[in-house]
Amino acid sequence: MSTRSLTIFILAHVWLLMATTSIAQFVIDTSGEPVEDDEEYFIRPAITGNGGGSTLVTGNGPCPLHVGLDNTEGTLGVAVKFTPFAPQHDDDDVRLNRDLRVTFLTSTSCGQSTDWRLGEKDATSGRRLIVTGRDNGAGSQGNFFRIVQTQTGGTYNIQWCPTEACPSCKVQCGTVGVIRENGKNLLALDGDALPVVFQKE
């Protein structure tokens, strides 16, 4: 093989590797397209038997509302949008492993934000619940989640690990899963992870 052919061969493989790596940095929806921060999506369990899409669920009182899954299998739930902590001014694709806000696109009688937020520990399981509302603490790190790739292509986990929103904070990161309590499917950290997919509205 000539030096020129070898150079072209190597450059072609480097380009292919860079293109594959670049695509892998983005969250992909159920249609195979990158998830965008200015679009609406439904978050659905990737595995049947976990309930329907993500939705607002009442807890012990009317407010704050919890983040959960619809009890009816196959339902879409409530649409969300994603707002990156550090948006890329040149594109609107949602990136893997980057802090972002998740916001339900609906109004509530609670008169509060529908941003996902890390809540208190569940009294029974000790797992940290996901609720809605603004975190009024310094840096609002309770409102920042991230999407991470699972080992199965096209499925993802959602984690609370706000290392961009608060790089100096010492936090106990956790992956979102489900607690079944009083006939409700509540999202919480610190247990079995819930693999999800993102379906564009």
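Each Cβ is built from the backbone N, Cα and C atoms, and glycine gets one as well.
For LYS170 (mutagenesis position), applying a Cβ distance below 8 Å and a minimum sequence separation of six or more within one chain yields no residues. DSSP gives LYS170 (mutagenesis position) a coil state; it is part of no helix or strand. Quoted from Swiss-Prot, the note attached to the mutagenesis of LYS170 to Glu states: Enables interaction with SCP1.
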